[in-house]
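Enquirer: Here it is, the structure in full.
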Amino acid sequence: MSDTVIIAGGGPVGLMLACELGLAGVDTVVLERHDAPREPSRGGAINATVVELFTQRGIMESLRDDGFEFRMAHFAHIPLAPERVPGDRAFSFAVPHAQVERRLEERARSLGVRVRRSTEITSVRQTPDGVQVTTGDGEVVEGAYLVGCDGSASLVREQAGIPFPGVDPDFHGLWGDIKVEPGAPVLERIGARQYELGLCMVAPIGPDTVRVITGEFDVPSPPADQEVGFDELRAAVARIAGVELDGVPGWLSRWTATSRQAERYREGRILLAGDAAHTLFPLGGQALGTGIEDAVNLGWKLAATVQGWAPPSLLDSYHEERHAAGARACASTRAQTTIMRSLARVGELRALLTELAGLEEVNAYLVRMVGGIDGSRLPDVPLVTAEGETSVYRLLEAGRGVLLDLGAGLPAVRHPQVTYVRAEPTNRLDATAVLLRPDGVVAWRAPQDGLEAALETWFGPAA
């Protein structure tokens, strides 16, 4: 049986998973139908959870010069204040998703991953001890496992027979990148705004280019594959925002606020991640953030399974943990789209929620939820060890488990999958010792009992 893991789809989620597997030393091949990252990028930012996960693996350093941090967030386009939230958490980062894809591909290749572009998958088959994938030119690629990161219309999910229930709400719109002249009327509408008939967002994405996104409810939606004309976008902007959109159109497209989730993330040796597992309206970067979390959660578990040291049911915990997270993300974005309806319908409700968002506890709750930092990962706190200064996330760069002793006086734990680190106590962490999984999730913390049980549950017997 081959020990290769096959990843269908070389977008950010598939490439992040490839990086995780490559870091663990697993033979990995990515099959991607496009010959290069798609331009222009549909997404222009990553949220706090992606920043933290990239920092855990040393990836953010390669992206720092490609974008900039911004301390803004929103819930259904109701402004929030991330800078008022206590704790050492990351902020969002503006960077085109195509550039994220390029950086991840560079890293994956440096870790020995084979990234095969212009390679389309046409069929998938499970065997008793592996998987077989047939490509467009008739080649059969064999592996131990297949992970479908091939988007909302996933062929892998379809051929694995995994249902994909959900809703197609009556909310849809247009978006386009438009080159405009200085002083163009549309520049007076910079930002995301709700209007009587819907929403219109205008965001600069270059020296003379803006991205324009419109959204309307209760209006018949043309077929998703129907070509968008500039006149259609101009008419929508005028109808909703009451402003003329003049300029030279570049990329134009249409979108819908579809929300769907796979019934299960695993079918034998086939697994799903990213949009193949859950499709949601990409508000505040939640869609990509949820997908990157899938990749980091799955990577070490799949590596442990392929390498033979995984405890029983470790791989099954991927569905248990990430399906619940995906359901929550879908619910969050559905709730937001509900209160993004026209002001004529929900104006009073939005006014009340805007007032509530001014309360510190409500602001903090919403910032953490939309940023994906409300879970069980630690912040990147500076640490001092006998070897010198480090931080929580630097300890995780190797992709191993970490037992961090912050004054608990634990005996040095010797486990082949866990690194023991003794650091000076810090009041920035509410624990005297923590056991971190390779994905940064806290598996145990002192003074609770159960360290040995947690080690065996997540990393197997020490010998």
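Every residue, even glycine, has its Cβ placed from backbone N, Cα and C.
Every residue here is the original one, so none of the noted swaps is modelled.
Keep in mind it's a predicted model, so treat the numbers as computed, not measured.
Pulled these features from Swiss-Prot for this protein:
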BINDING   V13, E32, R33, I121, D275  FAD binding site
MUTAGEN   E32 to A  Loss of catalytic activity. Loss of FAD binding
MUTAGEN   H74 to A  81% loss of catalytic efficiency
MUTAGEN   D275 to A  Loss of catalytic activity. Loss of FAD binding
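Relative to the rest of the structure, where do these features sit?
Expert: In this structure, I121 (FAD binding site) is part of a beta strand by DSSP.
Taking a C-beta cut-off of under 8 Å and a sequence gap of six or more, E32 (mutagenesis position) has these contacts in its own chain: G9, G10, G11, G14, V115, R116, R117, S118, T119.
A strand conformation is recorded for H74 (mutagenesis position) in the three-state DSSP classification. H74 (mutagenesis position) is surrounded by 17 other CB atoms, counting those within 10 A of its CB over all protein chains shown.
In the three-state DSSP scheme, D275 (mutagenesis position) is classed as helix.
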Enquirer: Give the residue from the binding-site residues V13, I121 that has the most other Cβ atoms within 10 Å of its Cβ, counting over every protein chain displayed.
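Expert: That would be V13, with the highest Cβ count within 10 Å.
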Enquirer: Using DSSP and collapsing to three states, where does R33 (FAD binding site) fall: helix, strand or coil?
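Expert: DSSP call for R33 (FAD binding site): coil, neither helix nor strand.
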Enquirer: Taking the residues V13, E32, R33, I121, D275 listed for FAD, what is the greatest CA to CA distance in Å, to the nearest whole number?
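Expert: Farthest-apart Cα atoms in V13, E32, R33, I121, D275 are separated by 17 Å.
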Enquirer: If you draw a 10 Å sphere on the Cβ of R33 (FAD binding site), how many other Cβ atoms land inside?
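Expert: Summing over all protein chains shown, R33 (FAD binding site) has 17 other Cβ atoms within 10 Å.
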Enquirer: If you skip the near sequence neighbours and keep only those at least six away, which residues in the chain come within under 8 angstroms of D275 (mutagenesis position), Cβ to Cβ?
Expert: V13, G151, S152, S154, A287, G291
Enquirer: I need the CA-to-CA distance for I121 (FAD binding site) versus H74 (mutagenesis position), whole Å please.
Expert: 38
Enquirer: Beyond the listed site residues V13, E32, R33, I121, D275, identify every same-chain residue whose Cβ lies within 8 Å of the center of their Cβ atoms for the FAD site.
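Expert: Neighbours found: I7, A8, G9, G10, G11, G14, L31, G148, C149, D150, G151, A276.
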